[in-house]
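Working notes, structure below.
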Amino acid sequence: MKHLTEEQKLTLDMVRDVATREIAPRALELDEKSLFPEYARDLFAKLGLLNPLLPAAYGGTEMGVLTLALILEELGRVCASTALLLIAQTDGMLPIIHGGSPELKERYLRRFAGESTLLTALAATEPAAGSDLLAMKTRAVRQGDKYVINGQKCFITNGSVADVIVVYAYTDPEKGSKGISAFVVEKGTPGLVYGRNESKMGMRGSINSELFFENMEVPAENIIGAEGTGFANLMQTLSTNRVFCAAQAVGIAQGALDIAVRHTQDRVQFGKPIAHLAPVQFMVADMATAVEASRLLTRKAAELLDDGDKKAVLYGSMAKTMASDTAMRVTTDAVQVLGGSGYMKENGVERMMRDAKLTQIYTGTNQITRMVTGRALLFP
């Protein structure tokens, strides 16, 4: 495991302070009222955190995957929805970074430089295309100097608030995975219709929207890469995203563990703090062990991505699976440690438990990530 640089340490100290002072006090309200974290968006923009992977060539800070993973862990510790804001922002930018032409990058990436508050989204999931993304029904037909897109997407994070959306659609359905293309779509494009924002179990401070495309015309120059390269582009983005999901999950688990530990030291039963009870000690020990193991695996995956190592896909899938399962288990155990208090909203752990569930689902369910891991090991 690499030692953190002084710059990374300073960034983390700053993020930890912001998370504790500015983000944590707002977490309960975001959850209860299902509010989009506009305050965090504006604050991150001023601090240079909203677009951490934006290349320096386009005015960005280009922090790297490991640094962003560390940031997401700190944010996830106090408010998973706010961490998801940065993950969604990165999701909509990575496809352009990975596959966009120099002209496309110049036209769009530079808009996110400085203190820009513009938001992005990635639109791939459909009602009939979740784990099986090749089942998507959205179509893009070339007509002269434009593409006409028809179809719909669902559960799109940042969907209704994004200024720039990367949309995946079939340009040649007969070619399967090599028939999918990706397009940059701007907010306000005629034919882009917004459906409902979903009411969710957890991560309620994040917006997930339905999007409909009704003869939506997109300039041909807005295609990302060549026709048919969209699926490979999407897989590359998801491989990176899984590490960020893992980091977020580690943060959620750490936050719940911190609350549980404090409670065991303060809560007195049978004449002494419950920290003295062996069953409680065993629970906390297992929780802490799982959190630290997940943290180390996640950081290893992030380092491999930064190094361009081919094993990053394998480690990213393992990290996402382990960290999200850990988050679900640790938050559930934290509720148990707190007992009746844990079931009440004011203590935060029940929110963390609801938030943790999503980490087992998005960027590929844990069943899918186990398949990715198994295939990478058995069919290298």
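Heads up, the Cβ atoms here are built off N, Cα and C, so glycines get one too.
Keep in mind it's a predicted model, so treat the numbers as computed, not measured.
Experimental mutagenesis at this site is recorded by Swiss-Prot as Asp91 to Glu, annotated: Retains minor activity. In the three-state DSSP classification, Asp91 (mutagenesis position) falls within a helix. In sequence order, Thr120, Ala121, Leu122, Thr157, Thr237, Asn241 are the residues of the chain that are 6 or more apart from Asp91 (mutagenesis position) and have a CB within less than 8 Å of its CB.
Annotation of the published mutagenesis Asp91 to Asn in Swiss-Prot: Loss of activity. Gains a low but significant C1,C2-dehydrogenation activity, but the C3,C6- and C3,C4-dehydrogenating activities are largely diminished; when associated with D-241; the original residue is retained in the structure shown.
The active site, proton acceptor annotation in Swiss-Prot covers Asp91, and the record cites a curator's inference as its basis.
Summarising the annotation, Swiss-Prot assigns FAD binding site to Leu122, Ala124, Thr125, Ser131, Thr157, Thr365, Gln367 and lists experimental evidence as the type of evidence. Leu122 (FAD binding site) has a Cβ environment of 28 other Cβ atoms inside 10 Å.
Within 10 Å of the C-beta atom of Lys178 (cyclohexa-1,5-diene-1-carbonyl-CoA binding site) sit 15 other C-beta atoms, taking all shown protein chains into account. Following the DSSP three-state reduction, the secondary structure of Lys178 (cyclohexa-1,5-diene-1-carbonyl-CoA binding site) is helix. Residues or ranges marked as cyclohexa-1,5-diene-1-carbonyl-CoA binding site by Swiss-Prot: Ser131, Lys178, Arg242, Thr363, Arg375.
Annotation source Swiss-Prot lists cyclohex-1-ene-1-carbonyl-CoA binding site at Ser131, Lys178, Arg242, Thr363, Arg375, citing experimental evidence. Arg375 (cyclohexa-1,5-diene-1-carbonyl-CoA binding site) falls within a helix when secondary structure is assigned with DSSP.
According to Swiss-Prot, the experimentally introduced change Asn241 to Asp is described as follows: Shows decreased activity, with a shift towards C3,C4- versus C3,C6-dehydrogenation. Gains a low but significant C1,C2-dehydrogenation activity, but the C3,C6- and C3,C4-dehydrogenating activities are largely diminished; when associated with N-91. DSSP classifies Asn241 (mutagenesis position) as helix under the three-state reduction.
Remark: Thr363 (mutagenesis position) has Leu238, Asn241, Arg242, Cys245, Lys320 as non-local neighbours, by Cβ distance under 8 Å and separation of at least 6 in sequence. DSSP assigns Thr363 (mutagenesis position) to coil, not to a helix or a strand. Swiss-Prot gives this note for the published mutagenesis Thr363 to Val: Shows decreased activity, with a shift towards C3,C4- versus C3,C6-dehydrogenation.
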Other C-beta atoms that fall within 10 angstroms of the C-beta of Arg375 (cyclohexa-1,5-diene-1-carbonyl-CoA binding site): 12
For Gln367 (FAD binding site), nearby residues of its own chain (Cβ under 8 Å, 6 or more apart in sequence): Ser131
